[in-house]
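Chemist: Annotated active site per Swiss-Prot: Glu170, Asp229, Glu239, Asp241, in sequence order. The note that Swiss-Prot attaches to the published mutagenesis Asp167 to Asn is: 8 times decreased enzymatic activity. Glu170 to Gln appears in Swiss-Prot as a mutagenesis experiment; the accompanying note says: 2000 times decreased enzymatic activity. For Asp229 to Asn, Swiss-Prot lists a mutagenesis experiment annotated as follows: 256 times decreased enzymatic activity. Here the residue is the original one, but Swiss-Prot notes a mutagenesis experiment at this spot, Glu239 to Gln: 2000 times decreased enzymatic activity. According to Swiss-Prot, the mutagenesis experiment Asp241 to Asn carries the annotation: 15000 times decreased enzymatic activity.
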Amino acid sequence: MLDNFNQPKGSTIGVLKDGRTIQEAFDSLPRLESFSGSTATDKLRAAITLGVSEVAIGPVEGNGGRPYEFGDVVIPYPLRIVGCGSQGINVTKGTVLKRSAGASFMFHFTGEGQAQRPMGGGLFNINLNGDTATALGDIIKVTQWSYFKANNCAFQNMAGWGIRLKDVMESNISGNLFRRLGGPSGGGILFDDVRSAVTDNVNNLHIEDNTFALMSGPWIGSTANSNPDLIWIVRNKFEFDGTPAAPNTVDSYVLDFQQLSRAFIQDNGFTHFTTERNRYVGVLRVGATAVGTIKFEDNLLFACESAGLIAGGIVVSRGNVNNQGSATTAIKQFTNTSSKLCKLERVINVQSNGNVSVGQQILPDGYINMAELPGNTRLPSEYDADGETTSVLRVPANTQVRQWSVPKMYKDGLTVTKVTVRAKGAAAGAILSLQSGSTVLSTKSIDAGVWKNYVFYVKANQLQETLQLRNTGTADVLADGMVFGKVDYIDWDFAIAPGTLAAGAKYTTPNQSYLDVAGMRVQAVSIPMFDGPTTGLQVWVEATSANGSFVVVMKNDTGSELVTTVTRCRVRAFVS
């Protein structure tokens, strides 16, 4: 019935399609007091026995000014419980419910034991409270259910959980208040263990446009056997504005997921979470057994101490902003120990005066994180403080690093390309080989314990559909990222030893073959450059074969002996 409002978005006054006002619609619902029973719990159970689809609960004035008390009410079908709203946070007016003393929960929407899964139902326009501020258990439980909704409600005043979800799908929790909840054994919303199989989980759940405040424990969290999947946590407010009756006894995180997969945590506001404020050491923690992709994007982490800890999962973090006073007091970036690919961009720090004190990370043009490339072997990703984007691949000996497709534009028979790889050896004996199919094009010995750039050139006639890098050595390689692209020139640097030249004498450098590097694509060469003075010498480049090689000639054109000190020569070979 309440889905049929003909009401413009944002309006507080509306009518049904049949012309009735909202108040008339509410008054036409079956009222709690119309059912038999001596207590509110008894009356609601009587309504459930009759199978009514909706029950309206009026303001506390109809109950002598006291909250309606409910305890351990099991709801086995899609019942809608509708209130008339409430006034104020610590309410005394409106539809106010309270869990009965000694109860484990207030309401349990459960499809267990049903021939068919319940679809629909939920809570609307109600203020729901625990029996005491230190009571444990749950206010609401939902099990084996689809299309559950909790809209425009408040969940408050208990050390247990506001909402516990188990095997709940296609559901929505939006426009609610979660406040004065949680403790060492509680929190706001919990994704509980799977019911029987891993697919009996919480999935396709939207938690949107809610306000969370004054809580302990995880404000949203999951257990180690929960497997939540396809979760939206969007446009919520998470604000620390005090500690509830049951404070945290261990370091805690606002969003704390032991397991999570395919999640969108976006456009939320987090405020004032620090160790000094109820031991909130970070905003987000993802456990080591998390497996799927989690996007943490475009959130405002104002006056927060730390972004959090990523121990598992494939986490993408970008567009997040902090507002600390300076770079030295800016938010601590994510700690990443996940063995899976994570791409964690810096949380930007913008001071109150508008100055950016911690900005975006600048990456080289065309830079690709190695872990983002495809491959034929699952490789562990690990944290390295000196990694370009913190996640690097550990590649065992005799294993493919990654492979990539060559752009068709480069396969014109004319283009020479360059691969620059940032890598380090875990120990001596690491070797990187660039291959086209099974053909080895070039190899590089990788120094142990130090990050360096290693450059490979690929001739035009070597560019096949794909290229690959392999560790062909005997030690692990840590591979960070690479840049692959067309080159216009190659700087050719080599050792020379002209020594002392008599008057009129010439020195010819060792032969330099560019055939294996650039093929026959060299169009021109530059004037040779040296690492010392060449006063009195004539220098030039001579081609030495039709297959692509050259020497540099140095001639003493003076009338006396010349002592040279140069030891290296560089020639730029233009290939485009």
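Cβ atoms here come from the backbone N, Cα and C positions, even for glycine.
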Chemist: What is the one among the mutagenesis positions Glu170, Asp229, Glu239, Asp241 whose Cβ has the most other Cβ atoms less than or equal to 10 Å away?
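Modeler: The residue with the most neighbouring Cβ atoms within 10 Å is Asp229.
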Chemist: Give me the Cα-Cα distance between Asp241 (mutagenesis position) and Asp229 (mutagenesis position), rounded to a whole Å.
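Modeler: Here the two Cα atoms are 30 Å apart.
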Chemist: Where does Asp229 (mutagenesis position) sit in DSSP terms: helix, strand, or coil?
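Modeler: Its secondary structure by DSSP: strand.
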Chemist: Tell me the Cα distance separating Glu239 (mutagenesis position) from Glu170 (mutagenesis position), rounded to the nearest angstrom.
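Modeler: Approximately 27 Å lies between the Cα of Glu170 (mutagenesis position) and that of Glu239 (mutagenesis position).
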Chemist: How big is the gap, in Å, between the Cα of Asp229 (mutagenesis position) and that of Asp167 (mutagenesis position), rounded to a whole number?
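Modeler: Distance between the two Cα atoms comes out at 11 Å.
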Chemist: Specify the secondary structure state of Asp241 (mutagenesis position) as given by DSSP, simplified to three classes.
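Modeler: Once the DSSP labels are grouped into three classes, Asp241 (mutagenesis position) ends up as coil.
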Chemist: Can you check which residues sit near Asp167 (mutagenesis position), meaning Cβ under 8 Å from its Cβ, same chain, 6 or more apart in sequence, and list them in order?
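Modeler: The answer is Thr143, Gln144, Trp145, Val194, Arg195, Asp200, Asn201, Val202.
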